[in-house]
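Just below is one structure, and these are the notes that go with it.
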Amino acid sequence: MNKTELINAVAEASELSKKDATKAVDSVFDTILDALKNGDKIQLIGFGNFEVRERSARKGRNPQTGEEIEIPASKVPAFKPGKALKDAVAGK
């Protein structure tokens, strides 16, 4: 499912217009993004957690030359599914 399909599903399930569903979906995504940029953790009980994780510096290799390079530390977004989401996907 892509973003357009998600918006259509939200519009249908909530009886919103596609315009209002688009605003709602975009607002949720923007709010999650802003929270992660600020270093906050988003906890949606039963669904899962969005957070920023630190990836430490490490050594890598240039695949074209084989030269060893240093990959700097970085921050990456992460999602950890909650128990209810895991159970629903597993059919429990």
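A Cβ is built for glycine as well, from the same backbone N, Cα and C atoms used for every other residue.
According to Swiss-Prot, the mutagenesis experiment Phe47 to Trp carries the annotation: No change in DNA-binding. The Cβ of Phe47 (mutagenesis position) lies under 8 Å from the Cβ of Pro81, Gly82, Ala84, Leu85, each of which sits 6+ residues away along the same chain. When secondary structure is read from DSSP and collapsed to three states, Phe47 (mutagenesis position) falls in the coil class.
Using a 10 Å Cβ-Cβ cutoff, Ile71 (mutagenesis position) registers 12 neighbours. Here the residue is the original one, but Swiss-Prot notes a mutagenesis experiment at this spot, Ile71 to Ala: Weakens the interaction with Bacillus phage SP01 Gp46.
According to Swiss-Prot, the experimentally introduced change Lys80 to Gln is described as follows: Disrupts interaction with Bacillus phage SP01 Gp46; when associated with Q-83 and Q-86. The local packing around Lys80 (mutagenesis position), expressed as other Cβ atoms within 10 Å of its Cβ over all shown chains, amounts to 12. In this structure, Lys80 (mutagenesis position) is part of a beta strand by DSSP.
Other C-beta atoms found within 10 angstroms of the C-beta of Lys83 (mutagenesis position) number 12, with every protein chain shown included. Lys83 to Gln appears in Swiss-Prot as a mutagenesis experiment; the accompanying note says: Disrupts interaction with Bacillus phage SP01 Gp46; when associated with Q-80 and Q-86.
DSSP assigns Lys86 (mutagenesis position) to a helical segment in the three-state reduction. For the published mutagenesis Lys86 to Gln, Swiss-Prot gives the following note: Disrupts interaction with Bacillus phage SP01 Gp46; when associated with Q-80 and Q-83.
Classification of Asp40 (variant position) by DSSP places it in coil, neither helical nor stranded. Take the CB of Asp40 (variant position) and look out to 10 A: across all protein chains shown you find 13 other CB atoms. Quoted from Swiss-Prot, the note on natural variant Asp40 to Lys is: In strain: Globigii.
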Subject >> Rounded Cα separation (Å) that holds between Lys86 (mutagenesis position) and Ile71 (mutagenesis position) >> reply: 33
Subject >> Assigned element (helix, strand, coil) containing Ile71 (mutagenesis position), judged by DSSP >> reply: strand
